[in-house]
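K.L.:
First, the structure itself, so that you have it in front of you.
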Amino acid sequence: MAQQQMTSSQKALMLELKSLQEEPVEGFRITLVDESDLYNWEVAIFGPPNTLYEGGYFKAHIKFPIDYPYSPPTFRFLTKMWHPNIYENGDVCISILHPPVDDPQSGELPSERWNPTQNVRTILLSVISLLNEPNTFSPANVDASVMFRKWRDSKGKDKEYAEIIRKQVSATKAEAEKDGVKVPTTLAEYCIKTKVPSNDNSSDLLYDDLYDDDIDDEDEEEEDADCYDDDDSGNEES
């Protein structure tokens, strides 16, 4: 099959996809929704141990714009989520996914917003951090934000928020079983980087071709993500 000319955004996404498949982020699995479409990714997120989300299997969709990485992608949970920074339709509200415009009313610094040096790896790490440490100052779900603050400020004595999350976690187990996925429940299991094999060798061929297009200057220097670090603000209280 003849290969079509790849756009700069497709080249960037191909490089990122290969990097994430070879050096995955702990707690995530990345696949393409369609092998022929680099602009739509499916993400499986495993709930971090020692948090309310422990044992959960949450699916999400990342959609990239044509001008990526100059504009940010969107990140939408497909799994029903009750969280201060997740809208009812699953869209995640987080600074790193906001366009790089100067908006004093938002309360966000320009440095907190998207810029072309960000990538999927930093998005994934930001999302998993957000799950455990919600931003209650600018919530997407006001009711969830109020409920979370009550749970946090009461040190777990107000259990309404925790009970909703546990029910959602429990509901994801059937989906994990259907997908044949073993969800990690210990820190040791969670820290294992699961490589997702490509369905064929087409991505390798495309990846190799990138170096024939004089894009060696696009090499990214990415630090390996440290494994999940517990934080008291999101840990379960007994």
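Even glycines carry a Cβ here, placed using N, Cα and C.
Pasting the feature list from Swiss-Prot:
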ACT_SITE  C93  active site, glycyl thioester intermediate
DOMAIN    8-174  domain 'UBC core'
MUTAGEN   H98 to A  Impairs polyubiquitin-chain formation
MUTAGEN   D102 to A  Decrease in substrate affinity and ubiquitin transfer rate for neddylated CRL2(FEM1C)-UBE2R2 complex; when associated with A-103
MUTAGEN   S106 to A  Impairs polyubiquitin-chain formation. Decrease in substrate affinity
MUTAGEN   S106 to R  Decrease in substrate affinity and ubiquitin transfer rate for neddylated CRL2(FEM1C)-UBE2R2 complex
MUTAGEN   E108 to A  Impairs polyubiquitin-chain formation. Decrease in substrate affinity and ubiquitin transfer rate for neddylated CRL2(FEM1C)-UBE2R2 complex. Decrease in substrate affinity and ubiquitin transfer rate for neddylated CRL2(FEM1C)-UBE2R2 complex; when associated with A-112
MUTAGEN   E108 to R  Decrease in substrate affinity and ubiquitin transfer rate for neddylated CRL2(FEM1C)-UBE2R2 complex
MUTAGEN   E112 to A  Impairs polyubiquitin-chain formation. Decrease in substrate affinity and ubiquitin transfer rate for neddylated CRL2(FEM1C)-UBE2R2 complex. Decrease in substrate affinity and ubiquitin transfer rate for neddylated CRL2(FEM1C)-UBE2R2 complex; when associated with A-108
MUTAGEN   R113 to A  Impairs polyubiquitin-chain formation. Decrease in substrate affinity and ubiquitin transfer rate for neddylated CRL2(FEM1C)-UBE2R2 complex
MUTAGEN   S233 to A  Abolishes phosphorylation by CK2
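Each of these features: where is it, how hidden is it, and who are its neighbours?
P.N.:
The Cβ of C93 (active site, glycyl thioester intermediate) lies under 8 Å from the Cβ of N85, I86, Y87, S138, P139, A140, each of which sits 6+ residues away along the same chain.
H98 (mutagenesis position) is surrounded by 16 other CB atoms, counting those within 10 A of its CB over all protein chains shown.
For E112 (mutagenesis position), other Cβ atoms within 10 Å of its Cβ number 14. According to DSSP, E112 (mutagenesis position) sits within a helical segment.
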K.L.:
Over the domain 'UBC core' (8-174), what is the model's mean pLDDT?
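P.N.:
Its mean pLDDT is 92.
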K.L.:
Taking just the CA atoms, what is the gap between H98 (mutagenesis position) and R113 (mutagenesis position) in Å?
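P.N.:
Cα of H98 (mutagenesis position) to Cα of R113 (mutagenesis position) measures 5 Å after rounding.
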